[in-house]
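According to Swiss-Prot, the features are:
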type     : residues                                                   : note
ACT_SITE : D440                                                       : active site, proton acceptor
BINDING  : L173, G174, K175, G176, G177, Y178, G179, R180, V181, K196 : ATP binding site
DOMAIN   : 167-580                                                    : domain 'Protein kinase'
MUTAGEN  : K196 to R                                                  : Abolishes kinase activity. Impaired hemoglobin synthesis and proliferation of differentiating erythroid cells in knockin mice
MUTAGEN  : T483 to D                                                  : No effect on kinase activity
MUTAGEN  : T483 to A                                                  : No effect on kinase activity
MUTAGEN  : T485 to D                                                  : Constitutively active kinase; loss of regulation by heme and arsenite
MUTAGEN  : T485 to A                                                  : Abolishes kinase activity
MUTAGEN  : T490 to A                                                  : Almost complete loss of kinase activity; even upon arsenite treatment
MUTAGEN  : T490 to D                                                  : Almost complete loss of kinase activity; even upon arsenite treatment
Amino acid sequence: MLGGSSVDGERDTDDDAAGAVAAPPAIDFPAEVSDPKYDESDVPAELQVLKEPLQQPTFPFLVANQLLLVSLLEHLSHVHEPNPLHSKQVFKLLCQTFIKMGLLSSFTCSDEFSSLRLHHNRAITHLMRSAKERVRQDPCQDNSYMQKIRSREIAFEAQTSRYLNEFEELAILGKGGYGRVYKVRNKLDGQHYAIKKILIKSATKTDCMKVLREVKVLAGLQHPNIVGYHTAWIEHVHVVQPQDRVPIQLPSLEVLSEQEGDRDQGGVKDNESSSSIVFAELTPEKEKPFGESEVKNENNNLVSYTANLVVRNSSESESSIELQEDGLTDLSVRPVVRHQLPLGHSSELEGNFTSTDESSEGNLNLLGQTEVRYHLMLHIQMQLCELSLWDWITERNKRSREYVDEAACPYVMASVATKIFQELVEGVFYIHNMGIVHRDLKPRNIFLHGPDQQVKIGDFGLACADIIQNADWTNRNGKGTRTHTSRVGTCLYASPEQLEGSQYDAKSDMYSLGVILLELFQPFGTEMERATVLTGVRTGRIPESLSKRCPVQAKYIQLLTGRNVSQRPSALQLLQSELFQTTGNVNLTLQMKIIEQEKEIEELKKQLSLLSQDRGLKR
C-alpha cells in the first residue's frame, strides 16, 4: 500500500440516520483548531501574523514532471520484473494506482509519450551508473577518469536522441513562424528527407493534445499535391537564453558561450540544428551569493548538468562535445547556484537546488545567472521538396527583365502557370474536403517536385499556433529575428479577416489563391513593384496589362480577392470554372462532382442508419 487511512472518532448520528456514508480520506489529517489570539498592537505591520490560515498554492499541470514520474514507474517495473510482458502489466497497474490517487494523469501514461519515456529511462539508468561510479571513486580524481566520463556522455547523447541517432543533418532548408526545416539523410536507408522541428513553448495537457491531434490529422492526408508525411515523434530539449561566457573549472575543460562557439570553426553545432540539451551561459563576474534556485530534483538522484564543452589538450587542438542533462525540472525555471556545485551533488527531495558543500576536486564553479527553459520538440519527417514556388517565380521574374515588350510576354508561359495553379487548387480542394484550413498559403509553402514539377502543398500552419514557439527560438542574442520583409510577405497573402483577427474559414485560403494566381501571370521587375501590386489587390486594383493579356485570370483574381467572403468561389467552383475548361479538365470536373456526390451519399447513409436505430429502440 502506498498510502493508508484510519478513521478515528464517532460518526455523526444524524448522518447515520440519513444513510450518508462519506468516503474515507486518502490521508487523515488532524482537525484544525482556531489559533490563539495574541495582542499584536505593538507589532510592526510587516511582522504581523496572518489572520487567515495559509492557503496551499496551486500548481499548474506540468507534463515534464508527470512524465518523469511515469518514467520512474516504468523503470522500476523493468528492474523488479525481468519478464517484458509482466513488466508492462506491472507498469500499467502502477499507473492506474497513481491515477486513482490523483498523482498522475492518464494522459502522460499514453503511448504517444513512449519515446520520451524511453529517453528518460536511459537517462535514469545512466545516472544510477554514474552515481555508483562516483561513489566508488577516490576523492582525488585524475584526468583519465574525467575523460572516461565525457566519452560515455558523448555515446549516451547519440542513444537518447532519435534525431541524432537515425539522421545525418545536411542543410537547413528554411525557417518560419512554426519552426525550421532541415534536409537530412537517413543512416539506414540512405534516402534524403525533410524534417521539421517545432519547438513547443508550453506543455500542458491541453496543449500537447492539440499538437498531437493535428499531427494525426496531417498524417491522414494522402494526395499527389500534398507533401508526403512519413512519421513524427517528440523529444525533450532545453532552450537557453544565452548571455556571456561561462567559466567552469574542470580539468582540461573550458566552456564557451553560444556566441563564441559559433565563431569557433571547431565549435558545437547551432542549437537549432541539434536535439541535444544545452546548459545555460553565465556571466563572468566575481563569485557572489545568489538567490535560491527554483529547480527541483524530482527523483532525488544525481543531476548531471550539461554544457557545450571545448576540450583543449596539450597541443591546443580543439574538439567539440556535448553533454546531456539528465535531470528534468519544470517547463520554465531559472536556476541560480550558490557557491560551488560538486559533480556528485544530490539535491534534497523538497529542497531548492543549492550547494553549500565545498569540494577541492571536480567542482563546477558556476558564475552569473541564466535562464533555462524546458520544452518539447516535435519532429515531423516529410518528403523532401527543395524547389519552392517562390524560387520558380523569382527565377521567372529574373528572365522577364530581359524583355521590354510586355505585350508579347514570352516569359509568362500560360500553360505552365495554368498547370501549376490547377494542381494547387486540386490540393486545396482535397484539404478543404477533409475539413482542414491551411491558413498560410503562399509561394514559400508550395513546392515543385520532380522533373515534371508537380505541385506539393506543405508547411501547414498549426491551429494551435499560440503554444508554438515562434522563429526567435534559435536567436542567439535574445532579440527578435523577424524582419520587416518577412512580415510583409505574410501579410500580402493573408485574407483581410485574418489580418483583422476575426473568424475565418476555407474562404481565407481562397483569398491567398487569388494573390498567387496574380503572381503566376504577372511578372515583377522589383520587390517594390511586387509589394505595391499585391497590396493594391486588397482594394480591387489589378494591373491593366494583366487584364488585357489574361482577362479570364483577371476576372477570377477579382472574385477571389474580394472583401465579401461569401462571394469568393470555392476550390470546387474554381476547378469547374472556365479557368481550366479543356478536354482533360472536363473529365477532372466530372471526377470532382462524383467525389462530392459520393460524400453526400455517405452522409445520407449515416442519417438513415441513425433513423433506423431510433425506430428500433422505439419498438
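Numbering starts at 1 and runs along the chain as it is shown here.
Cβ from N, Cα, C; glycine included.
Projection of Swiss-Prot feature records onto the structure.
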{"residue": "L173", "record": "ATP binding site", "DSSP class": "strand"}
{"residue": "G179", "record": "ATP binding site", "DSSP class": "strand"}
{"residue": "K196", "record": "mutagenesis position", "DSSP class": "strand"}
{"residue": "D440", "record": "active site, proton acceptor", "DSSP class": "coil"}
* Asked: Which whole-number value in Å describes the distance between the Cα atoms of K196 (mutagenesis position) and G179 (ATP binding site)?
  -> 7
* **Pairwise CA distance, G179 (ATP binding site) versus D440 (active site, proton acceptor), rounded so that it is a whole Å** => 14
* Neighbour-count leader, CB within 10 A, binding-site residues: L173, V181 -> V181
* To do: Would you count the other C-beta atoms found within 10 angstroms of the C-beta of K196 (mutagenesis position) for me?
  => 22
* Neighbour tally for K175 (ATP binding site), based on other Cβ positions within 10 Å of its Cβ -> 18
* **Number of other Cβ atoms within 10 Å of the Cβ of G179 (ATP binding site) across all protein chains** => 27
* Rounded to an integer, what is the Cα-Cα distance in Å between L173 (ATP binding site) and D440 (active site, proton acceptor)? -> 18
* Around D440 (active site, proton acceptor), how many other CB atoms lie within 10 A of its CB? -> 22
* Asked: Taking just the CA atoms, what is the gap between V181 (ATP binding site) and the residue listed as 'active site, proton acceptor' in Å?
  -> 16
* Asked: How big is the Cα-to-Cα gap, in Å, between K175 (ATP binding site) and the residue listed as 'active site, proton acceptor'?
  -> 14
